[in-house]
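This report refers to the structure that appears directly beneath it.
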Amino acid sequence: MYTPIPANTPAPTAPTSSMTSNSSSASNANTTSSSGINPRNRASGTPSNERARPASGISSFLNTFGIRQNSQTASSSAAPDQRLFGTTPSNSHMSVAMESIDTAPQQQEPRLHHPIQMPLSAQFHVHRNYQLPISISLTAPTTTDHQQSSAHNFEGNNVGNVQESLNQRQPNGTNNTTTSIISMAPAATTRNIVGGADGSTIVNNSQEMYKNLRHLIYAANQPNGTEILHLDLPATSAEESNNMFNVDEVTLKQRKDKHGLFSIRLTPFIDSSSTTNQGLFFEPIIRKAGPGSQLVIGRYTERVRDAISKIPEQYHPVVFKSKVVSRTHGCFKVDSQGNWYIKDVKSSSGTFLNHQRLSPASSLSKDTPLRDGDILQLGMDFRGGTEEIYRCVRMRIELNRSWKLKANSFNKEALQRLQNLQKLTTGIEEEDCSICLCKIKPCQAIFISPCAHSWHFRCVRRLVMLSYPQFVCPNCRSSCDLEASFESSDEEDESDVESEGDQLVDQLSVLMETSKDVDSHP
């Protein structure tokens, strides 16, 4: 309650800084001055006038700051000197601070009782060395039930106990936030979990599974790599299946890299017989995966770009910038023996393996085994393939480090002869590529000019094509004709004989001169 001050008591003078620094006090002073009341002589006024002023001005002032008007406790507990100077919490910026202090714990209390849990995918991003397994959705996000089964599959890696653990985890609430990367088990395992006793339910879940096909990469120590894939193999002979699944330890070790992962390399296949276009050109693609992994083949979109932005390139899905490739066109699969498979997932334009279509349009295909050197085509040319975005994708498949060329004795001897030739011509025993400044090693494509200088072919290719057939050496500036005709073998033999005869004549002349010099000296 407000306590009036006697008239004979002098009113204290408010500090100048308090009136100038406080914007609310200044506005309050302007309000009182406009009504004919001096704020310094406010104490000399009647109590009724003093009560009327807060009743009319405080409510409007508090509304400007969005403060509730039921803060009577704060205003009643203010000190007398604060009420006199116009700096009470009810009419100054102090009310905002006190209100925030009173209300902040109430707003933050639920957050403290329900802390945010970091998803498993975020733990992968924070980890310096990227860990496996990972899973990416290239299409629509998954549901909460799907994430519950996925989280358990990541922890257990046991297909038989998935249903029991899932029932135990159902009462607990889960986070509905969908992340771009969620660790999970293969989609085929999810099909068995969700499917009921009747076969129709399983078929419907299978259709939904391939509609939201996921990109799965497992580590090298993934158990049951072949079982979790649920392969649907075509009918083959017993001998072929025996050779496929019975791999000795030496062959299996050769198929793996130093981290125990299998690999696949895709290079563009240039069809010389095609008269219209050569297909979509792309840089060689190398992907690595552990047993039981599933690599999605699809179209490059913004969603895919955001999903793979924090994943190493060797674990990316196989995506192309072509309209004839569906968003989830198909997938590669690899089992525990290092065997690779291709599956068409209801693509509209089709998947062709060695010029044979795997399945009709909008239908699933079998898990067809792949062999080293197979030709794979995704889609068909649209509008004649005049635009690059409407061209099909043709590629050659190389499996399990088969493209790695090992330097044998012949390669090393060839490089040694090249270095000896450079030593004779330039006096330098070992010359690096003058374009990229890297060493020339065995099993590399090398271009040797007639002046005995050499470069990597990919480095000098543009210089060769720029003024072909004339070539100007960038090192010594000598010019040569790359289309110059070769001499016949007979002429070469005759030139060799003539050169050998000339050498004999020169040697004899030198011997005769030396003998004359010896005879002349007594």
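Cβ atoms are placed via backbone N, Cα and C, with glycine included.
Heads up, this one's the original sequence, none of the swaps are in it.
What Swiss-Prot annotates here:
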type	residues	note
VARIANT	T13 to A	In strain: YJM 269, YJM 270, YJM 326 and YJM 1129
VARIANT	R111 to H	In strain: YJM 269, YJM 270, YJM 326 and YJM 1129
VARIANT	S149 to L	In strain: YJM 269, YJM 270, YJM 326 and YJM 1129
VARIANT	S165 to T	In strain: YJM 267
VARIANT	E239 to Q	In strain: YJM 267
DOMAIN	295-358	domain 'FHA'
VARIANT	I428 to V	In strain: SK1, V1-09, YJM 267, YJM 269, YJM 270, YJM 280, YJM 320,YJM 326, YJM 339 and YJM 1129
Query raised in the report: Along the domain 'FHA' (295-358), what average pLDDT does this model show?
Result: 92
Report task. Look up E239 (variant position) in the DSSP assignment and report helix, strand or coil. Result -> helix
**Report entry** All-chain count of other Cβ atoms within 10 Å of E239 (variant position)
**Finding:** 8
Query raised in the report: Under DSSP, the domain 'FHA' (295-358) has how many residues in helix, strand and coil?
Result: 9 helix, 24 strand, 31 coil
